[in-house]
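One mutagenesis experiment named in Swiss-Prot is F177 to A, and its note says Impairs oligomerization of KLHDC2-ELOB-ELOC complex; when associated with A-182 and A-183. Impairs oligomerization of KLHDC2-ELOB-ELOC complex; when associated with K-182 and A-183. Looking at Swiss-Prot, the entry for mutagenesis of F182 to K says: Impairs oligomerization of KLHDC2-ELOB-ELOC complex; when associated with A-177 and A-183. Record note (Swiss-Prot), mutagenesis F182 to A: Impairs oligomerization of KLHDC2-ELOB-ELOC complex; when associated with A-177 and A-183. The unchanged residue is displayed. Quoted from Swiss-Prot, the note on the mutagenesis of W183 to A is: Impairs oligomerization of KLHDC2-ELOB-ELOC complex; when associated with A-177 and A-182. Impairs oligomerization of KLHDC2-ELOB-ELOC complex; when associated with A-177 and K-182. According to Swiss-Prot, the mutagenesis experiment R236 to E carries the annotation: Abolished ability to recognize truncated SELENOK with a diglycine (Gly-Gly) at the C-terminus. Swiss-Prot lists S269 to E among its mutagenesis entries, and the accompanying note reads: Abolishes oligomerization of KLHDC2-ELOB-ELOC complex. In Swiss-Prot, a published mutagenesis experiment is listed as S269 to E or L, annotated Abolished ability to recognize truncated SELENOK with a diglycine (Gly-Gly) at the C-terminus. The note that Swiss-Prot attaches to the published mutagenesis S269 to A is: Does not affect ability to recognize truncated SELENOK with a diglycine (Gly-Gly) at the C-terminus. Listed in Swiss-Prot is the mutagenesis experiment I373 to R, annotated as follows: Impairs oligomerization of KLHDC2-ELOB-ELOC complex. The mutagenesis experiment S406 to G is recorded by Swiss-Prot, whose note states: Promotes oligomerization of KLHDC2-ELOB-ELOC complex. Abolishes the activity of CRL2(KLHDC2) complex to ubiquitinate SELENOK.
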Amino acid sequence: MADGNEDLRADDLPGPAFESYESMELACPAERSGHVAVSDGRHMFVWGGYKSNQVRGLYDFYLPREELWIYNMETGRWKKINTEGDVPPSMSGSCAVCVDRVLYLFGGHHSRGNTNKFYMLDSRSTDRVLQWERIDCQGIPPSSKDKLGVWVYKNKLIFFGGYGYLPEDKVLGTFEFDETSFWNSSHPRGWNDHVHILDTETFTWSQPITTGKAPSPRAAHACATVGNRGFVFGGRYRDARMNDLHYLNLDTWEWNELIPQGICPVGRSWHSLTPVSSDHLFLFGGFTTDKQPLSDAWTYCISKNEWIQFNHPYTEKPRLWHTACASDEGEVIVFGGCANNLLVHHRAAHSNEILIFSVQPKSLVRLSLEAVICFKEMLANSWNCLPKHLLHSVNQRFGSNNTSGS
């Protein structure tokens, strides 16, 4: 469960309400780290991860695999949905994306080791219960691994790096064994710099022939897609947690290393990197080489090639192996993760808290809705004059008691 050996919205109508599914509305999901979270811009879907066993103390356990938690980014409400079908095993360190409201899940680490299985779940389904489907893809798959990254471009999912088993088939790229894994596992593992493409129309795996200087093998790094560039920052390789920044041109498959001007974030793994505009990435948290959890946030300006430290109110809330998703309202929603040294298992402080970072100016609609809510007593008699979809938004917000980050 560690970072090596520790290791535009489619329209202006309301999105799917998920009210028709068999569900259970609770306050929030359990605390966790190593989970996945993806977004359709209005909802954040959370699956998997693990937490400490509160009864036995020294043991970690994976969260229930059937549970899919959906966070409404507008109202701040959580909903739990119990999924069915080819449900993936409970895992940590998996890699997930959401494309056109379809969730794709690859890799991870479960109770029997690493996996390279691929799953999908269509959140647009009209069935009463959301169904997982395991896809038997064509071509040579990536090796079994966790803590890898992914870029989404056109009809392709492009996976990079990770920590796991030696590939069984010949692949392009470098694999470096972790010597310490020979002592504590019958299946030694290591880091890699492999690039694998999955075509989501044919479900076929392939590898591109890349040019330029590739990044070193790594795991627990962070990836983000902007245009035709797949960015990767940091991650762990052997005993170092790095702060290098690279991008892969997803048309030409050429690697480029970026040397930003001025100050840069310290090296880290288990951090998040989120695209927030066509020119900016948002970096938060992580874990340093000297095993310190981080609470700093940065924005990277692509056109200026520079990092800028981002001021925020959560400096006393470090997070590592958390998740971060961008909303349609210019916010980054951070969920879960660990607040201290994750490697001291019996003391790991896993979180289930939401941290909200406003990284873009709020829209006029959002500002107007907040004003209506602020002066609700004064304006209540005029609510029926609002368009139906805005009235729906106001009513939903009144039903929420989650004001974190506002």
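Just so it is clear, glycine is given a Cβ too, placed from its N, Cα and C backbone atoms.
This is the original sequence, none of the listed changes applied.
Recorded features from Swiss-Prot, shown on the structure.
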| residue | record | DSSP (3 states) |
| --- | --- | --- |
| F177 | mutagenesis position | strand |
| F182 | mutagenesis position | helix |
| R236 | mutagenesis position | strand |
| S269 | mutagenesis position | strand |
| I373 | mutagenesis position | helix |
Among F182, W183, the one of these mutagenesis positions whose Cβ has the fewest neighbouring Cβ atoms within 10 Å: W183
W183 (mutagenesis position) versus I373 (mutagenesis position) - Cα distance in angstrom: 59
